[in-house]
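Here is the structure we will look at, set down as structure tokens.
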Amino acid sequence: MSEGNIKLLKKVGLKITEPRLTILALMQNHKNEHFSAEDVYKIFLEQGCEIGLATVYRVLNQFDEAHIVIRHNFEGNKSVFELAPTEHHDHIICEDCGKVFEFTDNIIEQRQREISEKYGIKLKTHNVYLYGKCSDINHCDENNSK
């Protein structure tokens, strides 16, 4: 049990439970990945960990409300979660295999600031999702077979 995770859960007002600690550890061990509740459930099922799907949904929703994870609705409004990043990034999503690539681009960031200033809006946050198809069909085949 990670002492840091216990402190984090206490800090955001969540009770320390085995499912919360287990799900948090999974998210931390896969910082650049995006998981649906079903993905998390299947991983635990394969590991022989007895955490129910309803519990996974509930914990991920609690983590989202506590800003431990961020919820995205990439694929047809299906929620996926990633550990709350320390630095801003945007996403490119393949419509065929669902692979998510993270990127940062200073030109895009600057242009968004210019546009918000033009309209007199003080920009707080934003999300950029770019959708397309993998240029390497083998990449999609590999992801779809998993």
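Cβ coordinates are placed from backbone N, Cα and C, and glycine is handled just like the others.
The noted changes are left out; the structure has the residues it started with.
Not measured: the values here are computed from a predicted model.
Where Swiss-Prot documents GLY4 to Glu as a natural variant, the accompanying text is: In strain: F3031. Positions annotated as Zn(2+) binding site by Swiss-Prot, on the basis of similarity to another entry: HIS34, GLU82, HIS91, CYS94, CYS97, GLU102. The annotation that Swiss-Prot gives for the naturally occurring variant PHE44 to Leu reads: In strain: F3031. Among the sequence features in Swiss-Prot, the natural variant CYS49 to Ser is noted as follows: In strain: F3031. Taken from Swiss-Prot, the feature Fe cation binding site applies to HIS88, ASP90, GLU109, HIS126, supported by similarity to another entry.
Reduced to three states, the DSSP call for GLU82 (Zn(2+) binding site) is strand. In terms of C-alpha distance, the listed recorded positions PHE44, CYS94, GLU102 place GLU102 closest to GLU109 (Fe cation binding site). The DSSP secondary structure for HIS34 (Zn(2+) binding site) is coil. Long-range C-beta contacts of GLU82 (Zn(2+) binding site), restricted to its own chain and to partners at least six residues apart, with a cutoff below 8 Å, comprise MET27, LYS31, ASN32, GLU33, HIS34, PHE35, VAL69, ILE70, HIS72. Looking at HIS91 (Zn(2+) binding site) and CYS49 (variant position), their Cα atoms lie 31 Å from each other.
Cα of CYS97 (Zn(2+) binding site) to Cα of PHE44 (variant position): a distance of 22 Å. Note on HIS88 (Fe cation binding site): other Cβ atoms within 10 Å of its Cβ, all shown chains, come to 11. Using a 10 Å radius centred on the Cβ of GLU102 (Zn(2+) binding site) and all shown protein chains, the other Cβ atoms total 13.
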